[in-house]
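Peer 1: The domain 'PBS-linker' annotation in Swiss-Prot covers 1-180 and rests on sequence analysis. Taken from Swiss-Prot, the feature domain 'CpcD-like' covers 220-273. The note that Swiss-Prot attaches to the published mutagenesis ARG26 to Glu is: Significantly decreases interaction of PBS-linker domain with phycocyanin beta subunit (cpcB). According to Swiss-Prot, the experimentally introduced change GLU29 to Arg is described as follows: Significantly decreases interaction of PBS-linker domain with phycocyanin beta subunit (cpcB). Here the residue is the original one, while Swiss-Prot reports the published mutagenesis GLU31 to Arg with the comment Significantly decreases interaction of PBS-linker domain with phycocyanin beta subunit (cpcB). Experimental mutagenesis at this site is recorded by Swiss-Prot as GLU80 to Arg, annotated: No change in interaction of PBS-linker domain with phycocyanin beta subunit (cpcB). Mutagenesis annotation in Swiss-Prot: GLU141 to Arg, described as No change in interaction of PBS-linker domain with phycocyanin beta subunit (cpcB); the structure shown retains the original residue.
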Amino acid sequence: MTSLVSAQRLGIVAVDEAIPLELRSRSTEEEVDAVILAVYRQVLGNDHLMSQERLTSAESLLRGREISVRDFVRAVALSEVYRQKFFHSNPQNRFIELNYKHLLGRAPYDQSEIAFHTDLYHQGGYEAEINSYIDSVEYTENFGDWVVPYFRGFATQRNQKTVGFSRSFQVYRGYATSDRSQGNGSRSRLTRELARNTASPVYAGSTAESLRGTSAGSRNQMYRLQVIQGAAPGRGTRVRRGKAEYLVSYDNLSAKLQQINRQGDTVTMISLA
């Protein structure tokens, strides 16, 4: 847990002091309601949810303990509501960042995690991508079947990388904001840092100056690749042609272009980052 003074300065008191919610066999109706709302808040990135968008059937099953909290999280993440809010409206890298935040409660640690999930979606589609987080060992160890996922990027936990703390500020911009109302629109927040394997600047609030690490220093020239992903051979039309963005160093540019070509994807733009 971060010290109170530091948490106040960084604007993370609400997250730092939050108590995880767990659905128990003897939970009251009010406690069940709190769990359901907490799942919507976490998985949907604190975005406004209209009454007609609620998953009433899944809610009913959870109230009757016919499904677990993990199952309810899965239902929300696989729903058309989640797809419309985060899948259809974001590039692939941003979508993966949000999946890490919503389902595992942290920011991605390195480029290999982004690459893994990009390839997983390309090969297995939307459901495989979502299920990979919820069925992971990391999810089980932190939330199990009955705890509502929560943002834990500012905590110190086993198997957690230190760089995750600073990168968390890029995907978390305050308790009162939503993941669809932040600045920079749908652009990925971590593409540059992950590509360079450097730490993000830490901002003390929305308009304060940042405490910069190596990401603010000079580096070798990076190139930004914008890519349209083609469906894997033999797949149905239900898998969309997604967009992705990569930051690649000059030394790795040729190899990355060859990899993109082998995957059947199309590079639409190469520019200096």
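Glycine is no exception: its Cβ is also placed from the backbone N, Cα and C atoms.
Describe the structural context of each listed feature in the structure shown, including burial, neighbouring residues and relevant distances.
Peer 2: For the domain 'CpcD-like' (220-273), the model's pLDDT averages out at 74.
Residue environment of ARG26 (mutagenesis position) contains 5 other Cβ atoms, counted within 10 Å of its Cβ in all protein chains.
Listed in sequence order, ARG63 are the same-chain residues at least 6 apart in sequence whose CB falls under 8 Å from the CB of GLU29 (mutagenesis position).
Summarising the environment of GLU31 (mutagenesis position), the number of other Cβ atoms within 10 Å of its Cβ, over all protein chains shown, is 14.
In sequence order, no residues are near GLU80 (mutagenesis position), counting only same-chain partners six or more apart with C-beta under 8 A.
Shown in sequence order, the list is empty: the chain has no residue 6+ apart in sequence with a C-beta less than 8 angstroms from the C-beta of GLU141 (mutagenesis position).
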Peer 1: In terms of DSSP three-state secondary structure, what is the assignment for ARG26 (mutagenesis position)?
Peer 2: coil
